[in-house]
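S.K.: Okay, these came from Swiss-Prot:
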{"type": "MUTAGEN", "residues": "Glu30 to Arg", "note": "Enhances the DNA-binding affinity and induces constitutive cadBA promoter activation independent of pH and lysine"}
{"type": "MUTAGEN", "residues": "Arg32 to Ala", "note": "Strongly affects DNA-binding. Abolishes activation of the cadBA promoter under all tested conditions"}
{"type": "MUTAGEN", "residues": "Arg60 to Ala", "note": "Strongly affects DNA-binding. Abolishes activation of the cadBA promoter under all tested conditions"}
{"type": "MUTAGEN", "residues": "Trp162 to Ala", "note": "Expression of cadBA becomes lysine-independent, but to a minor degree. Small decrease in regulation by LysP"}
{"type": "MUTAGEN", "residues": "Phe165 to Ala", "note": "Expression of cadBA becomes lysine-independent. Strong decrease in regulation by LysP. Prevents interaction with LysP"}
{"type": "MUTAGEN", "residues": "Cys172 to Ala", "note": "Retains wild-type activity, induces expression of the cadAB operon only at low pH in the presence of lysine"}
{"type": "MUTAGEN", "residues": "Asp200 to Ala, Glu or Asn", "note": "Abolishes response to the external low pH signal"}
{"type": "MUTAGEN", "residues": "Thr229 to Ala", "note": "Decreases inhibition by cadaverine"}
{"type": "MUTAGEN", "residues": "Asn263 to Lys", "note": "Confers both pH- and lysine-independent cadBA expression"}
{"type": "MUTAGEN", "residues": "Arg265 to Ala", "note": "Displays lysine-independent, but pH-dependent induction of cadBA; when associated with A-268"}
{"type": "MUTAGEN", "residues": "Leu474 to Ala", "note": "Confers pH-independent cadBA expression. Decreases inhibition by cadaverine"}
{"type": "MUTAGEN", "residues": "Leu479 to Ser", "note": "Confers pH-independent cadBA expression, but does not affect the requirement for the lysine signal"}
Amino acid sequence: MQQPVVRVGEWLVTPSINQISRNGRQLTLEPRLIDLLVFFAQHSGEVLSRDELIDNVWKRSIVTNHVVTQSISELRKSLKDNDEDSPVYIATVPKRGYKLMVPVIWYSEEEGEEIMLSSPPPIPEAVPATDSPSHSLNIQNTATPPEQSPVKSKRFTTFWVWFFFLLSLGICVALVAFSSLDTRLPMSKSRILLNPRDIDINMVNKSCNSWSSPYQLSYAIGVGDLVATSLNTFSTFMVHDKINYNIDEPSSSGKTLSIAFVNQRQYRAQQCFMSIKLVDNADGSTMLDKRYVITNGNQLAIQNDLLESLSKALNQPWPQRMQETLQKILPHRGALLTNFYQAHDYLLHGDDKSLNRASELLGEIVQSSPEFTYARAEKALVDIVRHSQHPLDEKQLAALNTEIDNIVTLPELNNLSIIYQIKAVSALVKGKTDESYQAINTGIDLEMSWLNYVLLGKVYEMKGMNREAADAYLTAFNLRPGANTLYWIENGIFQTSVPYVVPYLDKFLASE
C-alpha cells in the first residue's frame, strides 16, 4: 500500500517516489530524509526528541545523535532550496528536540497526482487586459532598453584597457619570479626518515600449490597478527601488520618482516616452504632468514620457533607475562591451531557472512576441544558482535548472556583482553557507554591491538566525542591497515560515517 501524499508548507511530498515538489520544481531526497519528513508531518505541532526520531525513523538500527543532527540539517537544506525568504520548516527546541513549524495537509495518492499535474510553472506578472492602448504602448516603450550614452561606453572601454594592462603586467612578474626559483629543490615526498623501532609485516606470495590455500593463508595471517600484537604489547617496537594492505607506497618503518610461500625442489620433490625474512631497511642487511616446511602437526612448533628467533634477532627478550598469555590463548596441538586461525581470519573480516562462519568454526573447536577455553571466549565475542548488528531472539540472547557470565568468571581467562572486549561490546549494545569505556580501556592496558582501538572509537563516538573517536580509529588503522580494519570502523557494532568522523582517513584512502 502506497503512502499518501502530504503538503508540508509549500512543498508537496510524494513518499512513494521519494520526491518533494513546489512551483514546478522537483527534488529527489534520500529515503531516510523522506521518512523523517513524513514522521514530522504525522506529528505536526509536536516536539519530537532525538530518541523518538531514532525509534520511529531508524527503527532497529543503532545510530548516534550526530547522525540525527546531520539528517535534520540535510532536510532543512533541501526544504530551503536556496530560498532566503523560505520559512523555518523545522525548529530546534533547546533540550527537547525538534518541531515542524509549517501547516500540513494530507491528500490521497490520486489527489496528490492531480495537484502535481495541475500546478502551473511560475510565470512573470502580466499586464492587465483592461488597460488602454496608449497605456500598453507606454509599457512597451518603457521595456525597450535605453541607448547607452557615449560617456558610459567610453568609461567601459577604459576599464577593460586598464584591466588587460594590469593582467599582462602581473603575468610578466609571475614568470620572472618562477624563473628565478631553484627548480632543483628536493621533493618532500621522497624525504622519509626511517624509524628504527617501527616494523612492517608484509606478505609477498600467498599460496603454494602443494598445500591447501585457505588454511595456508589463514595460518600466515594468524601468525602475523600474533607477532604484531605481541611486539606492540610487550616491547617498545611499533608494528604495522600490512598483510591485508596491498598498497605499494614508501614506508618510514626501519625494519620489514616478510612472509612468503615458495615452491622449491628438495630431494627430487616439490615442497612448499613458508619463508620468513627480517630486513633492516637502514642498511639493507638481513637480520633473520628462516624457512619452514609446514605439516599437519608442526604449526605450533613453527610459531614458537619463529617467536624465539625474532626475540634474538631484535634483541628483545619476551617477558614472563607474555609467556603466560600465550599459554592461555593458544591451543596445545598444532592441527587445532590451524583451525583456530581460520576462524580468527573470518573474525578479522567483520562482515555478517564471515562472522557467521567464524561462529560455526569456533563452535566446532569448542565441541571437539572443550579444554581450549580461549576459543570459547572468542566465540562469545563473535556472537555478541553479531547480536549488535542483527539482534538475536529472546531465547538466543538469554543463552548468550548466560555463556558470557560463565566465561568472565573462568580463572584461566583472567587478565586477558578478550574478556574486556566482550564486556565492552555487551555494554555498548545496551547503551551503557561509561561501563563500556571502562572495560575497553582495561583491555587496552592488557593488549595493544587494532580491535581494541576500533572498539574505543565506537565508545567515544557514542559519547559524542568525535575528535577522540577519530584518533582511536586512526590508531587502529595504523596498527593494521587494510580493508578489514576499514570495514570494522565503518560497520562494526553500528555504522560510522568515515568522511564525517575521520575525514583525514577518508582523504588518505581517496588518494590511493
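Cβ atoms here come from the backbone N, Cα and C positions, even for glycine.
Those substitutions? Not in this structure, it's all original residues.
Just tell me what is around each of these and how deep it sits.
M.R.: Listed in sequence order, Asn18, Glu74 are the same-chain residues at least 6 apart in sequence whose CB falls under 8 Å from the CB of Glu30 (mutagenesis position). Annotation note: Glu30 (mutagenesis position) sits in a coil segment as assigned by DSSP.
Shown in sequence order, Val57, Trp58, Ser71 are the residues of the chain, 6+ apart in sequence, with a C-beta less than 8 angstroms from the C-beta of Arg32 (mutagenesis position).
Sequence-distant contacts of Trp162 (mutagenesis position), defined by Cβ-Cβ distance under 8 angstroms and a gap of at least six in the same chain, do not exist.
Just so you know, the Cβ of Phe165 (mutagenesis position) picks up 10 other Cβ atoms within 10 Å once every protein chain is counted.
A 10 Å cutoff on Cβ-Cβ distances gives Cys172 (mutagenesis position) a total of 10 other Cβ atoms nearby, all chains included.
For Asp200 (mutagenesis position), the same-chain residues 6+ apart in sequence whose C-beta sits under 8 angstroms from its C-beta are Val239, His240, Lys242, Ser251, Ser253, Lys255, Thr256, Leu257.
Thr229 (mutagenesis position) has a Cβ environment of 23 other Cβ atoms inside 10 Å. Classification of Thr229 (mutagenesis position) by DSSP places it within a helix.
Following the DSSP three-state reduction, the secondary structure of Asn263 (mutagenesis position) is strand.
Secondary structure from DSSP puts Leu474 (mutagenesis position) in a helix. For Leu474 (mutagenesis position), the same-chain residues lying six or more positions away in sequence with a CB closer than 8 A to its CB are Val502, Tyr504, Leu505.
Around the Cβ of Leu479 (mutagenesis position), a 10 Å sphere holds 22 further Cβ atoms from the protein chains shown.
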S.K.: List the mutagenesis positions among Phe165, Cys172, Thr229, Asn263 whose C-alpha is within 10 Å of the C-alpha of Leu479 (mutagenesis position), in sequence order, or say none.
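M.R.: Matched mutagenesis positions: Thr229, sequence order.
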S.K.: Using DSSP and three states only, what is Trp162 (mutagenesis position)?
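M.R.: Assignment for Trp162 (mutagenesis position) reads helix.
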S.K.: Provide the three-state secondary structure of Leu479 (mutagenesis position) computed with DSSP.
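M.R.: Its secondary structure by DSSP: helix.
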S.K.: Of all the mutagenesis positions given, namely Phe165, Cys172, Asn263, which is spatially nearest to Thr229 (mutagenesis position) at the Cα level?
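M.R.: Smallest Cα separation from Thr229 (mutagenesis position) among Phe165, Cys172, Asn263: Asn263.
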S.K.: DSSP secondary structure for Cys172 (mutagenesis position), reduced to helix/strand/coil, please.
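M.R.: Reduced to three states, the DSSP call for Cys172 (mutagenesis position) is helix.
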S.K.: Enter the number of other CB atoms within 10 angstroms of the CB of Asn263 (mutagenesis position).
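M.R.: For Asn263 (mutagenesis position), the count of other Cβ atoms within 10 Å is 14.
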